[in-house]
Amino acid sequence: MTAMNSNFSYPALGVDGISSQISPIRDVWSTNLQQEMNLIMSLIERYPVVSMDTEFPGVVARPLGVFKSSDDYHYQTLRANVDSLKIIQIGLALSDEEGNAPVEACTWQFNFTFNLQDDMYAPESIELLTKSGIDFKKHQEVGIEPADFAELLIGSGLVLQEEVTWITFHSGYDFAYLLKAMTQIPLPAEYEEFYKILCIYFPKNYDIKYIMKSVLNNSKGLQDIADDLQIHRIGPQHQAGSDALLTARIFFEIRSRYFDGSIDSRMLNQLYGLGSTGSVLWHNNSSTPQIQFRDLPGAHPSPTPSNAGIPTTLTNTSSAPNFANSTFRFPPRVV
């Protein structure tokens, strides 16, 4: 990428003297999905940098057994949860390689169908999202079907294109939910296969958290990094559109401030918390591999399809909101 120019800006942000008459974040439901995807398709060639965030219903399951490494455990935790849960929001923010956003629109927040009566979730996650302004009644009534979104996304020019760069923050779960929607099958049994598929659909991607930790030894969350850089958030925290827009602005700021306008290619296609190899075996409370679900109120997990490759032995745990007896957990994503 080229260095960010001096005119870096996002339209209508409502801060630093920029007009706020038009919101930069466009809500997308089933009723306007085709219209908004058409707009994105008309812009992607000129604005081929896509910053992305998702909101999902928490973490409700963990694998038990023997694992090749801690990274293997982290991936199996991700896999068990993504295969069992439904996405709630996806946020996408477009810009060009200098960080300029389109005038027509710059950020889209896709809202997916979700039913609090039928779909599984972690209660504390839903409570947080509700406090952040997510309208679950509307999600139930006019939310987007993931398959409909995926069909349009595959043909949009955003994925399967080496010319498009994806920017994320602690993005293992984000990409996993997108891949699940596009492939319509459970995630691969092994991380190596997941990574191969990831690089087909998203051949060029940067994870800001990986970059900050690897180069600057900074493991702060998205909001804390924004505060350090004095970047103002637009929209509510813990909503995908706002987080995607903030991700975009942080990326171009750190690229300019710390990397002289060009990030080392070694940072490309690395996911924070996943991917390093190791031969040591990791144990987690059981000699028999299985998936352990939290004992949640309301909806309960359905057995994983046999072709998923995930062990389908389910065990109830206590109703406590954490896995106190778990040796490892996927690093919590802090925003």
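The backbone N, Cα and C atoms fix where each Cβ goes, glycine too.
Cβ neighbour count for ASP243 (Mg(2+) binding site): 30 (other Cβ atoms within 10 Å of its Cβ, all protein chains included). Swiss-Prot lists ASP53, GLU55, ASP174, ASP243 with the feature Mg(2+) binding site.
Look at Swiss-Prot and you will find ASP53, GLU55, ASP243 tagged as Zn(2+) binding site, backed by experimental evidence.
Record note (Swiss-Prot) on the mutagenesis of ASP53 to Ala: No nuclease activity. Cβ-based neighbour count (10 Å, all protein chains) for ASP53 (mutagenesis position) stands at 30. In this structure, ASP53 (mutagenesis position) is part of a beta strand by DSSP.
A gap of 6 Å separates the Cα atoms of ASP243 (Mg(2+) binding site) and ASP53 (mutagenesis position).
A 10 Å cutoff on Cβ-Cβ distances gives ASP174 (Mg(2+) binding site) a total of 27 other Cβ atoms nearby, all chains included.
Non-local neighbourhood of GLU55 (Mg(2+) binding site): ILE87, ILE88, GLN89, LEU129, ILE134, HIS238, GLN239, ALA240, each in the same chain, at least six residues away, with C-beta under 8 Å from its C-beta.
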